[in-house]
Amino acid sequence: MYSKLNYSHQKGDQALKHPHLVRLQQSEVRGFTDMPNNGASTSSAGSFARQDSLTIAASLQQRDRERHPVDFMETELDLGDYLQVLHDLDVPTDNVDFDDAELQKCNILYDGEHPYEQPELNGYERHVAYGTGYRVPGDYDQDGYKMNCEVKAETPDFGATKTRRAVKRPVPYDDYQKEYSEESSDMTDNDGSVDDSYFEPKSKKTKSAGLENFKPQTRARKYKLKADEEKAEPTYKLKRARNNDAVRKSRKKAKELQDKKEAEHDKMKRRIAELEGLLQSERDARRRDQDTLEQLLRNKGPMKEQRMPQRHILENFNK
């Protein structure tokens, strides 16, 4: 990495002593010594020679392009040189060159002041973060740098809110025009006497008009009345009797199936009630057994173990 530059006019530019830089200077790709003042931009004040990091970065990129002209974008770049150059600038904060070109650009862009509200910092934090050129917010008017982009809130006047409205049921298409001309013209949305959930019932006149104008969409089954002579024939009477018997038989069978289903349903209900009773009796028996056991355990005193002393046992054994 590159060593710090000497900003004193009394001493000359010291040679870069780092081994890595020596190797770079001996090779075809040299360091920044081929640039005037080691790549640093000089100002009219001449107090010190400040190294321009943008120029150094551009020169490094140009060197990389010369080494790898084909796959420059695909080549991995070592950012250590760029970062070290920025780290080695070491420009004293109390000796700023206000005539520098980069600083002049910043002054032109920001009009000499910061366009934002500066934070409240103590003396040490101001010196570390901004240097001696930091301005206290109380020294100037901060409101003069605020952007005037406030928009007045305009609330449209909708007038009185409509809480009620008339709702009509759909009517047949045939008498739609007639009903609309007679009844709907009297109803308006501004009518406050009608509730939202209220539906006006149709009048008898509307129902009668609907029945008169009704047109069936399906065709009826063709049926012709028999003549009196044909009804008097015995074959017709026999046919009608057989038909009536078949209808009665079908109805009787359907009724029997319905009765059977109802009987099975009642039987299942009784069975369910019986099982529920057995289950409840089982639960009651278990609860009674548990209560009995708990009562016995509470009434039973602690068992005292009567142990004979060891000496007494030996005496009995010797006898």
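Each Cβ is built from the backbone N, Cα and C atoms, and glycine gets one as well.
Nothing has been swapped: the model has the original residues at all the noted spots.
For the mutagenesis of Ser53 to Phe, Swiss-Prot gives this note: In ju1518; Suppresses developmental arrest in a nipi-3 mutant background. The structure shown keeps the original residue. One entry in Swiss-Prot concerns the mutagenesis experiment Leu54 to Phe. Its note says: In ju1519; Suppresses developmental arrest in a nipi-3 mutant background. Quoted from Swiss-Prot, the note on mutagenesis experiment Arg63 to Pro is: In ju634; Blocks injury-induced axon regrowth. Suppresses developmental arrest in a nipi-3 mutant background. For Asp64 to Asn, Swiss-Prot lists a mutagenesis experiment annotated as follows: In ju1521; Blocks injury-induced axon regrowth. Suppresses developmental arrest in a nipi-3 mutant background. Annotation source Swiss-Prot lists domain 'bZIP' at 233-308. A mutagenesis experiment is reported in Swiss-Prot for this position, Ala246 to Val, and the note states: In ag33; Resistant to effects of toxin ToxA from Gram-positive bacterium P.aeruginosa. Suppresses lifespan reduction caused by P.aeruginosa in a nipi-3 mutant background. For the mutagenesis of Ser250 to Leu, Swiss-Prot gives this note: In ju640; Suppresses neuronal defects in a E3 ubiquitin-protein ligase rpm-1 mutant background. The structure shown keeps the original residue. Listed in Swiss-Prot as a mutagenesis experiment, Arg251 to Cys is described as follows: In ju659; Suppresses neuronal defects in a E3 ubiquitin-protein ligase rpm-1 mutant background. Among the mutagenesis results in Swiss-Prot, Ala285 to Val has the note: In u819; Suppresses microtubule disruption in touch receptor neurons caused by colchicine. The residue drawn here is the original one.
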Mutagenesis positions compared (Ser53, Ser250) - highest count of Cβ atoms within 10 Å: Ser53
Coarse DSSP state, helix versus strand versus coil, of Arg63 (mutagenesis position): helix
Cβ neighbour count within 10 Å of Arg63 (mutagenesis position): 16
Arg63 (mutagenesis position) and Arg251 (mutagenesis position), Cα-Cα, nearest whole angstrom: 105
Neighbour-count leader, CB within 10 A, mutagenesis positions: Asp64, Ala246, Ala285: Asp64
